[in-house]
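Visitor: Okay, handing you the structure first.
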Amino acid sequence: MDFDNLLNLEEQYYQEGFLEGQNENIKQSFLEGKQYGLQVGFQRFTLLGQMEGLCDVIESYGLHSPTLEKNIHTIRTLMKGLKMNNDDESVMEFERVLIKLKNKFRTILITLHRLVKDKRTPTVTFEVFEDVSRAIAGEIRGFVENEDIAKNKTKQNQAQSW
């Protein structure tokens, strides 16, 4: 009989536990990375979607301002050129274009305010627009079929069920 395996039994269980913990950590890290990526992507493109929507609304007013139309066209052109990739070059390009988009959108809001000239309504500034965007992007919730069950789940459990 060979009793050498019995002497190494503790080491064997230690190694099995270590490998099991390592594999579980890899799964959890992947899940956290996926959640973070979804959140960042949602936050970035929420602002662009709101800009696009407000450009549609402003165009529907029919104000016929050449400056306004030119800036809206510029915003739409810049948005069409954005790539949805996640490599370093695309992210840097996105950040560069986002700065241009924000500045053009500020110009649109200022022009719109001058054209409307209604003193009774509060001015829509870009800061107000960004606050609305942050409020929307901060309310990220996953889709759940049964609301009662969702209230009892922690965010981690809900994310794992995605």
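Even glycines carry a Cβ here, placed using N, Cα and C.
Swiss-Prot documents Glu11 to Gly as a published mutagenesis change and attaches the note Lethal at 37 degrees Celsius; when associated with P-19, E-83, L-113 and G-147. Lethal at 37 degrees Celsius; when associated with R-0, R-50, L-94, S-101 and S-146. Quoted from Swiss-Prot, the note attached to the mutagenesis of Leu19 to Pro states: Lethal at 37 degrees Celsius; when associated with G-11, E-83, L-113 and G-147. Mutagenesis annotation in Swiss-Prot: Val57 to Asp, described as Lethal at 37 degrees Celsius; when associated with L-18, D-103 and G-134; the structure shown retains the original residue. Annotation of the mutagenesis experiment Phe94 to Leu in Swiss-Prot: Lethal at 37 degrees Celsius; when associated with G-11, R-50, S-101 and S-146. What Swiss-Prot says about the mutagenesis result for Leu101 to Ser is this: Lethal at 37 degrees Celsius; when associated with G-11, R-50, L-94 and S-146. Record note (Swiss-Prot) on the mutagenesis of Asn103 to Asp: Lethal at 37 degrees Celsius; when associated with L-18, D-57 and G-134. Listed in Swiss-Prot is the mutagenesis experiment Asn146 to Ser, annotated as follows: Lethal at 37 degrees Celsius; when associated with G-11, R-50,L-94 and S-101. One mutagenesis experiment named in Swiss-Prot is Glu147 to Gly, and its note says Lethal at 37 degrees Celsius; when associated with G-11, P-19, E-83 and L-113. Among the mutagenesis entries in Swiss-Prot is Trp162 to Ala, noted as: Abolishes interaction with the CIA complex. No effect on interaction with YAE1. Strongly decreases iron incorporation into RLI1.
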Visitor: Reduced to three states, what secondary structure does DSSP give Phe94 (mutagenesis position)?
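Guide: DSSP call for Phe94 (mutagenesis position): helix.
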Visitor: Taking only same-chain residues 6+ apart in sequence, whose CB is under 8 Å from that of Leu19 (mutagenesis position), what do you get?
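Guide: Long-range Cβ contacts: none.
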Visitor: Compute the C-alpha separation of Val57 (mutagenesis position) from Glu11 (mutagenesis position), stating it in Å without decimals.
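Guide: Spelling it out, the Cα of Val57 (mutagenesis position) and the Cα of Glu11 (mutagenesis position) are 68 Å apart.
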Visitor: Measuring Cα to Cα, how many angstrom lie between Glu11 (mutagenesis position) and Phe94 (mutagenesis position)?
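Guide: A Cα-Cα distance of 51 Å.
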Visitor: Tell me the Cα distance separating Phe94 (mutagenesis position) from Leu101 (mutagenesis position), rounded to the nearest angstrom.
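Guide: About 10 Å separate the Cα atoms of these two residues.
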Visitor: As a test of the contact definition, list every same-chain residue at least 6 positions from Phe94 (mutagenesis position) whose Cβ is closer than 8 Å to its Cβ.
Guide: Arg44, Leu82, Lys83
Visitor: Taking every protein chain in this structure into account, which of the mutagenesis positions Val57, Leu101 has the most other Cβ atoms within 10 Å of its Cβ?
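Guide: Buried the deepest by this measure is Leu101.
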